[in-house]
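Where Swiss-Prot documents C55 to S as a mutagenesis experiment, the accompanying text is: Loss of oligomerization. Under the heading of mutagenesis, Swiss-Prot lists C73 to S and annotates it as follows: Loss of oligomerization.
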Amino acid sequence: MDNIVDSLNKAYEKFVLASAGVLESKESAGGQKALLTDTALENFKEKWELFRVACDQAEEFVESVKQRIGSECLVDEATGLTTTAAGGQAPAAVTGAATSLPPISAVRLEQMSRAVRWLVLELQRGSGVAPGSVHSSSTGFDSRFSEDSTQ
């Protein structure tokens with residue numbers, strides 16, 4: 001993370017120096033178009049692009065950290081490993097109380113996550129129907145689910 005911050009800081013400093021260079025070259029040229037001003041503008045454009053790249057990299061890093069924290073929180077919540085802010089330990093009554101669902105193992109959570117990802121990919125490809133599923137379009141329900149067959 002320090003490398004990303006340092007890279008962003010250096011790119012910003014170079015960008016600011018390049019913008020100052022443009023202003024100084026315009027002032028020394030008396031507002032007239034000059035080779036020195038054109039060179040300063042090219043340098044400014046280059047530093048601007050490098051600064052944007054550094055910003056994009058920092059944004060990607062922040063997003064990946066947010067996703068990792070979210071995943072860790074999801075696993076902690078699902079497996080019952082949550083803690084309270086005060087005291088650092090959650091009583092058994094508090095763990096899982098928010099959802100009133102029993103905790104599941106991290107392995108089971110990962111299996112379910114993979115299954116959901118697979119289904120999303122299948123839906124994106126347009127198939128939408130898992131192999132072996134029996135779906136009757138004329139009746140409007142999926143016979144795999146007993147609650148649908150009572151309709």
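Just so it is clear, glycine is given a Cβ too, placed from its N, Cα and C backbone atoms.
Owing to the predicted nature of the structure, the values given are computational and were not obtained by experimental measurement.
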Item to check | Residue pair C55 (mutagenesis position), C73 (mutagenesis position) - Cα distance, angstrom, rounded | outcome: 27
Checklist entry - Taking DSSP three-state, what's C55 (mutagenesis position) in: helix, strand or coil? => result helix
